Amino acid sequence: MRLLYLLFAAVMLLFLQAVPANGSYYSTLQCRNNHGHCRRLCFHGEQWIGNCNGRHQHCCK
């Protein structure tokens with residue numbers, strides 16, 4: 001049983017390290033809720049309205 005707890009703790013530790021803590025999912029969802037698209041560069045004629053993916057991409061509309 002103790003081995004099971006240690007295995008569970010190790011898996012949870014690895015999982016928590018993989019989850020971004022800077023709110024990047026929230027910014028991406030907020031962009032899509034505003035009918036925008038996350039892109040590296042906005043196309044000609046599109047307007048930059050925010051950031052996505054932890055400020056690595058632009059939210060274009």
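Backbone N, Cα and C define each Cβ position, glycine as well.
Here is what Swiss-Prot records for this protein:
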type	residues	note
BINDING	SER24, HIS44, ASN53, GLY54, LYS61	1,2-diacyl-sn-glycero-3-phosphate 1 binding site
BINDING	ARG40, ASN51, HIS58	1,2-diacyl-sn-glycero-3-phosphate 2 binding site
MUTAGEN	ARG32 to Ala	Modest, but significant reduction in fungal growth inhibition activity. No effect on permeabilization of C.albicans cell membranes. Significant reduction in phosphatidic acid binding, but not at pH 5.5
MUTAGEN	ARG40 to Ala	Significant reduction in fungal growth inhibition activity. Reduces ability to permeabilize C.albicans cell membranes. Significant reduction in phosphatidic acid binding at ph 7.4, but not at pH 5.5
MUTAGEN	HIS44 to Ala	Significant reduction in fungal growth inhibition activity. Reduces ability to permeabilize C.albicans cell membranes. Significant reduction in phosphatidic acid binding at pH 5.5
MUTAGEN	HIS56 to Ala	Modest, but significant reduction in fungal growth inhibition activity. No effect on permeabilization of C.albicans cell membranes
MUTAGEN	HIS58 to Ala	No significant effect on fungal growth. No effect on permeabilization of C.albicans cell membranes
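Listed in chain order, the extra residues whose Cβ falls within 8 Å of the Cβ center of the 1,2-diacyl-sn-glycero-3-phosphate 2 site residues ARG40, ASN51, HIS58 are CYS38, ARG39, LEU41, CYS42, TRP48, CYS52, ASN53, ARG55, HIS56, GLN57, CYS59, CYS60. According to DSSP, HIS58 (mutagenesis position) sits within a strand segment. When the C-alpha distances from HIS56 (mutagenesis position) to the mutagenesis positions ARG32, ARG40, HIS44 are tabulated, the minimum falls on ARG40. For the recorded site, ASN53 (1,2-diacyl-sn-glycero-3-phosphate 1 binding site), the DSSP three-state label reads coil.
Among the recorded positions ARG40, HIS44, ASN51, the ones whose Cα sits within 10 Å of the Cα of HIS58 (mutagenesis position) are ARG40, ASN51. ARG32 (mutagenesis position) falls within a helix when secondary structure is assigned with DSSP. Spatially, by CA atoms, the binding-site residues ASN51, GLY54, LYS61 include one closest to ARG40 (mutagenesis position), and that is ASN51. For the pair ASN53 (1,2-diacyl-sn-glycero-3-phosphate 1 binding site) and HIS44 (mutagenesis position), the Cα-Cα distance reads 21 Å.
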